[in-house]
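Here's the structure we're looking at; comments come further down.
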Amino acid sequence: MAFLKKSLFLVLFLGLVNLSICEEEKREEENKEEEDENEALSEVKRGFLEKLKTGAKDFASAFVNSIKGT
């Protein structure tokens, strides 16, 4: 009977360890996915800001040229 108890505890312990490892891997994978999404969003923002900056420069130079022409 004691042998069965020890075996059962061993099986339960190994199951809990395995479950813990799986949960940790799952969390790491989710964190990596979030980082990838944040990186992609950052690239989109960077591209938008570059276009906005270029547009502002073009607008300013056109505005200055229109003032000089009058």
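Glycine is no exception: its Cβ is also placed from the backbone N, Cα and C atoms.
Original residues fill every noted site, and no substitution is shown.
Listed in Swiss-Prot for this protein:
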type	residues	note
MUTAGEN	GLU50 to Leu	In frenatin 4.2a; important increase in activity against the Gram-positive bacterium S.aureus (gain of activity), the Gram-negative bacterium E.coli (4-fold) and the fungus C.albicans (16-fold), and gain of hemolytic activity; when associated with L-58
MUTAGEN	THR54 to Lys	In frenatin 4.1a; increase in activity against the Gram-negative bacterium E.coli (4-fold) and the fungus C.albicans (2-fold), and no change in hemolytic activity; when associated with L-63
MUTAGEN	ASP58 to Leu	In frenatin 4.2a; important increase in activity against the Gram-positive bacterium S.aureus (gain of activity), the Gram-negative bacterium E.coli (4-fold) and the fungus C.albicans (16-fold), and gain of hemolytic activity; when associated with L-50
MUTAGEN	PHE63 to Leu	In frenatin 4.1a; increase in activity against the Gram-negative bacterium E.coli (4-fold) and the fungus C.albicans (2-fold), and no change in hemolytic activity; when associated with K-54
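Cα spacing between ASP58 (mutagenesis position) and GLU50 (mutagenesis position): 12 Å, rounded to the nearest whole number.
Around the Cβ of GLU50 (mutagenesis position), 10 further Cβ atoms fall within 10 Å across all displayed protein chains. Across the fold, the C-alpha of GLU50 (mutagenesis position) and the C-alpha of PHE63 (mutagenesis position) stand 20 Å from each other.
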